[in-house]
Amino acid sequence: MGCVCSSNPEDDWMENIDVCENCHYPIVPLDSKISLPIRNGSEVRDPLVTYEGSLPPASPLQDNLVIALHSYEPSHDGDLGFEKGEQLRILEQSGEWWKAQSLTTGQEGFIPFNFVAKANSLEPEPWFFKNLSRKDAERQLLAPGNTHGSFLIRESESTAGSFSLSVRDFDQNQGEVVKHYKIRNLDNGGFYISPRITFPGLHDLVRHYTNASDGLCTKLSRPCQTQKPQKPWWEDEWEVPRETLKLVERLGAGQFGEVWMGYYNGHTKVAVKSLKQGSMSPDAFLAEANLMKQLQHPRLVRLYAVVTQEPIYIITEYMENGSLVDFLKTPSGIKLNVNKLLDMAAQIAEGMAFIEEQNYIHRDLRAANILVSDTLSCKIADFGLARLIEDNEYTAREGAKFPIKWTAPEAINYGTFTIKSDVWSFGILLTEIVTHGRIPYPGMTNPEVIQNLERGYRMVRPDNCPEELYHLMMLCWKERPEDRPTFDYLRSVLDDFFTATEGQYQPQP
């Protein structure tokens, strides 16, 4: 290969493509027949750019036209129904419900923001994922429902205005993996992965690599599968009547009460936590719930609504695979390799880093309070509830329900709960993850755990636990709370750990 400045023989057109340091132009194969434009300011742009998650866009749509990605049946007064593919004009863009007019019927009403995409753009394409990180692309493509050759195109995290192609592949050594290719821009508006062949648009690029791998790891088969999104909760529906909820299936019972799968107003699938009567003050609960509903993050279970008359109901988003501690023991959970387990730990650390940033405390962090979606996304539940419990069996150190094995020594001995006691609990949670749901301190009673901790004992490294991960656990279990790491640090280490275990890019054949 060569450019105007060198003839270094290399052929790697993956995301770490070589660009000449002097002319800033891609190093083109010497035997290539393609004639790229003469250097005239076409260097690859490299400013860093950050992207938000799947939230409503902050800036107004330029032409106010959107296209429906899914059909929507109205469920509230003032809603506007529409069919998939229908075009609408946005009249007011605020929050998660936008006022719109159908160009088909002329009717006006409110629509859920996540059911539509900007018209005359890439956003309606099933293979285009606008605000998706590299790591989340891997999570989505490796989720159930996707297969060899499943793919997506996303905005580049490192280069503004550029895109990356992510493809699911099978590796003989690593099993199912995701490989990433940088899509480069031409001055004339075209695109290329390898300069041997360029395309006027991304549609042409997708069409070409669907018909032939042409140097990629595999042919593109079908776009990454996603489920129809849950419509946003209606903002005014916070304190709701009990009659609006139908409890369908009892999912389990925990320290606070029972958990049910149910439906709100007959159409929205939700999880309902029914708290035991007398377990907490309704007034104290409502005050805390108003704080909890402000904590919105992709790694936190979304709190939708409450019933404030006893028995208190907490209505949240429904997570198909239930609690992490139970899921890890299922056939699907047992099959998860250490890479995926570490990814789950990284997701939880990400959510706890947000709680840390908000100066909030969980107080009961363990695998039983982590929920798992159908795409194996992990979300933190029950944050803040432990503080409100008025049951002595739960709050007293000797209480039968007190989670001794997850609780930091200062919280056991003095009732001192801080974000640093949450860090201790996170270290215990890591042992649950790598052992597929084993109870911590196997073979020990709660009093024995307390006695051993006072003597400086720490849990031994579980079987199959990487040394680096055990080192992270030991940092979480430092005696002095101030010596324990932050969740932001834990998140960064686990993110790097996850990336490192995925393996480096391989040269394209």
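Cβ atoms are placed via backbone N, Cα and C, with glycine included.
Just so you know, the substitutions we noted aren't modelled in this structure.
Since we're looking at a predicted model, the values are computed, not measured.
The active site, proton acceptor annotation in Swiss-Prot covers ASP364 and rests on sequence analysis.
Proximity of LEU251 (ATP binding site) to non-local residues of its own chain (separation of 6 or more, Cβ distance below 8 Å) is seen for VAL259, TRP260, MET261, ALA271, GLY322, given in sequence order. Under DSSP, LEU251 (ATP binding site) is assigned to a strand (E or B) in the three-state scheme. Feature annotation from Swiss-Prot assigns ATP binding site to LEU251, GLY252, ALA253, GLY254, GLN255, PHE256, GLY257, GLU258, VAL259, LYS273.
Within the domain 'SH2' (127-224), the DSSP-based counts of helix, strand and coil residues read 18 helix, 31 strand, 49 coil. What Swiss-Prot records for 127-224 is domain 'SH2'.
Swiss-Prot lists 245-498 with the feature domain 'Protein kinase', giving sequence analysis as the kind of evidence.
Record note (Swiss-Prot), mutagenesis CYS3 to Ser: Abolishes plasma membrane association; when associated with S-41. Reduced palmitoylation level. The unchanged residue is displayed.
One mutagenesis experiment named in Swiss-Prot is CYS5 to Lys, and its note says Reduced palmitoylation level.
Swiss-Prot documents LYS269 to Asn as a published mutagenesis change and attaches the note Reduced activity. Taken residue by residue with DSSP, LYS269 (mutagenesis position) is part of a strand. Long-range Cβ contacts of LYS269 (mutagenesis position) within its own chain (separation 6+, distance under 8 Å): GLN230, MET261, GLY262, TYR263, TYR318.
Among the mutagenesis results in Swiss-Prot, VAL270 to Leu has the note: Reduced activity. The residue drawn here is the original one. The Cβ of VAL270 (mutagenesis position) lies under 8 Å from the Cβ of LEU245, MET261, GLY262, TYR263, TYR264, TYR304, ILE315, THR316, GLU317, TYR318, each of these being in the same chain and 6 or more residues away along the sequence.
Within 10 Å of the C-beta atom of ALA271 (mutagenesis position) sit 20 other C-beta atoms, taking all shown protein chains into account. The annotation that Swiss-Prot gives for the mutagenesis experiment ALA271 to Ser reads: Reduced activity.
For the pair formed by GLY257 (ATP binding site) and ASP364 (active site, proton acceptor), distance between Cα atoms is given as 15 Å, rounded to the nearest Å.
When the binding-site residues ALA253, VAL259 are compared by the number of other C-beta atoms lying within 10 angstroms of their own C-beta, ALA253 comes out lowest.
Cα spacing between ALA253 (ATP binding site) and ASP364 (active site, proton acceptor): 16 Å, rounded to the nearest whole number.
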